[in-house]
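Enquirer: In case it's useful when we look at the structure, here is the feature table from Swiss-Prot:
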DOMAIN    169-461  domain 'NB-ARC'
MUTAGEN   G192 to E  Loss of victorin sensitivity
MUTAGEN   A370 to V  Loss of victorin sensitivity
MUTAGEN   G375 to R  Loss of victorin sensitivity
Amino acid sequence: MAEGVVLFGVHKLWELLNRESARLNGIGEQVDGLKRQLGRLQSLLKDADAKKHESERVRNFLEDVRDIVYDAEDIIESFLLNEFRTKEKGIKKHARRLACFLVDRRKFASDIKGITKKISEVIGGMKSLGIQEIIDGASSMSLQERQREQKEIRQTFANSSESDLVGVEQSVEALAGHLVENDNIQVVSISGMGGIGKTTLARQVFHHDMVQRHFDGFAWVFVSQQFTQKHVWQRIWQELQPQNGDISHMDEHILQGKLFKLLETGRYLVVLDDVWKEEDWDRIKAVFPRKRGWKMLLTSRNEGVGIHADPKSFGFKTRILTPEESWKLCEKIVFHRRDETGTLSEVRVDEDMEAMGKEMVTCCGGLPLAVKVLGGLLATKHTVPEWKRVYDNIGPHLAGRSSLDDNLNSIYRVLSLSYEDLPMCLKHCFLYLAHFPEYYEIHVKRLFNYLAAEGIITSSDDGTTIQDKGEDYLEELARRNMITIDKNYMFLRKKHCQMHDMMREVCLSKAKEENFLEIFKVSTATSAINARSLSKSRRLSVHGGNALQSLGQTINKKVRSLLYFAFEDEFCILESTTPCFRSLPLLRVLDLSRVKFEGGKLPSSIGDLIHLRFLSLHRAWISHLPSSLRNLKLLLYLNLGFNGMVHVPNVLKEMQELRYLQLPMSMHDKTKLELSDLVNLESLMNFSTKYASVMDLLHMTKLRELSLFITDGSSDTLSSSLGQLRSLEVLHLYDRQEPRVAYHGGEIVLNCIHLKELELAIHMPRFPDQYLFHPHLSHIYLWCCSMEEDPIPILERLLHLKSVILTFGAFVGRRMVCSKGGFPQLCFLKLEELEELEEWIVEEGSMPLLRALTICNCRKLKLPGGINYITSLKELTIVGMKWKEKLVPGGEDYYKVQNIPNVQFINCDE
């Protein structure tokens, strides 16, 4: 039995009481009484959660428990925080302080008694409904046990897009042919119901060898139901012209003209994914010339959208899978596993499992998404009884499905089962994804910090960090096909995750059912129903516009998280709304990224939010921070990555619980920050020797990630300070001195024994010897280094390097050589803006695992002769080089690239 969301809250409260037992000394009797009742409550909740769909009264009891647990947490944490602040004031006015202390303790004891009484009443009510105590709790495998099992067998289910395709090979060929060879059409459309595989099919066409060779540039834009014309145009421009920098502030009419002209002059493929209505196309179409080299691949649930965009368009309607194809796909996910070497092996299929599986996939209605989710669920079950339990849960939907609605209900039942089967911590993680707008690329680090701020994930004594644990959670959700993860081999860690819109509907439905979250949009600001629900919700997600002003008094004063998602830089908090901070005293998570504050001042009332664990002001319009920030002593995450110059008072030193701190890039010249007390920091971004002392780093021994700007001649001190950071894995080092001073990079990073990712933007005429670097260094990014000697002979001997980027004058010599046997693990290489480079020799046997190569604006470079030796190469991107005529079919050097599946030319005709 999978544990419920409410049970997780009770478990967290239990842990809080245990963790703070010493500080609650003196009122132990009341605390012990509360813990006893919590123990009884936990045993009842396992049965109550299983019966919540059968009884409204049970659901009401669960909601009561949720509110009681939240109230108890608020009471306990407020008491502990007030006690800490009282002690902090010293011995002045001792008698008065003691009197207040005793009053607070008596009130706290009374409050705890009240909470205990409420829990007793709930327990009595539950028992009257026949809810049973389940003490054993051994009926479900914990996430930790599941992860241990997975680590032992190292299984990876075949859930990539490529392996999910069943019976569509001919369709891919036909669609690719129309895009490349049919000059009478501009638009190729793929239509079909949600979850049927339109995007998966489009992605296969997009990456088809013939398509990649034919077009000069590519853009992929998710449109969805909520979009702005400007945002779609911006995304198209950014993908077709990635080198042209930030265009977020470009006038819409100027952008329209530039994009129109661009599409007139080259062969570009634009994918518009999930266009809902014909009117949506009418809003977007102004940037597309009537007939030029551009083509469009469009996906929609509405078959008429493609015809409306181009009456001559080629339309392809996706079909549902047959029962046989559905089982074949499910089998792939459940029974085909890869070992550590990547070898695919089949697991023997039990006859009873196969019989049940073939019946269960009929509930998926032939939708690949539903089949994949069912497969992900069944892949966690290894015995016939476990499969039987899933079968019984789906059972009522196996018969009598005669209409489309019946089919959809059975499909949503399958998707919902994947949620119900999750361990309680993963339920919270999954529900948290409901905060994000449709098709939003969810930055996983941001997600992990949200979860940590709410106590959903925590670090462990064994050295497991919040990020480590968060990645385990996401891997589990991805294994179940409930999310997709974008993991770029250029980088150490996962960057983004996403949900399919049908899975998101399940997520939103469950979040509403659990009263987990309310989403507030400008378009619904006047909705009475929305206002009523806002008054109950503890979490609030605001999507776009100047919506915070519209919330008014409808927000529940006990809201714990308030997240704002901007679609454009248009949001502004006026002074009249600033009291809203005071009206939300229990906030733990506050994200005001890209918010504009009138007058550039963050209201001092921010200091009243003493429970805050997460505060993001990333790209907010702020010029002055108040000293009241010093009150936020429980902060774990603070992002001050503002736009422009800002005044920062020296109060950050008081936030000693911080795990993540991003400082502003530019502060007033007189700013001096003392940061040595921030001993729990794991990530410190934008640290500058101009505003703080390098010596402060000596105390931050838990740092795993550091970005640092050198503004003075402090390399010796810096080297010794970095040497103390024995846990450092990621280092970004930038030189801002004028004039630039030559460094010996190896001296700086010599003692960083766990370093895996290194970015250097320092003047360094010669690259250090390889023995100065940790052998497990995986990723290196060098720019503006002005290296005069070829760094490749040293870099290629770093045996674990997976990605190398040399850009913007990293190397100023004329010749580079990649020798035989060099770079044995390298997957990605980028050479960009190396203006003096003329010759690059690639010997046979070099870079045997290279998958992607980008050569950008190296104007003097001759076409490398050994590219054809790199047989592993899958993607070659050439930007701003005059090689296209030689490398296209029929060109004199085509043989060098003919076996590379994806060759892309960008701005190569100038």
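Any Cβ shown, glycine's included, is placed from N, Cα and C.
Heads up, this one's the original sequence, none of the swaps are in it.
In terms of burial and nearby residues, how do these features look in this structure?
Expert: Cβ neighbour count for G192 (mutagenesis position) (all protein chains, 10 Å cutoff from its Cβ): 19.
Counting Cβ atoms from all protein chains shown, A370 (mutagenesis position) has 29 others lying within 10 Å of its own Cβ.
If you draw a 10 Å sphere around the CB of G375 (mutagenesis position), it holds 29 other CB atoms from the protein chains shown.
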Enquirer: Sorry to bug you, but what's the C-alpha spacing from G192 (mutagenesis position) to G375 (mutagenesis position), rounded to the closest Å?
Expert: 22
Enquirer: Measure from the CA atom of G192 (mutagenesis position) to the CA atom of A370 (mutagenesis position) and give the result in Å, rounded to a whole number.
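Expert: Taking the Cα atoms only, A370 (mutagenesis position) lies 15 Å from G192 (mutagenesis position).
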Enquirer: Provide the three-state secondary structure of G375 (mutagenesis position) computed with DSSP.
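Expert: Looking at the DSSP assignment, G375 (mutagenesis position) belongs to a helix.
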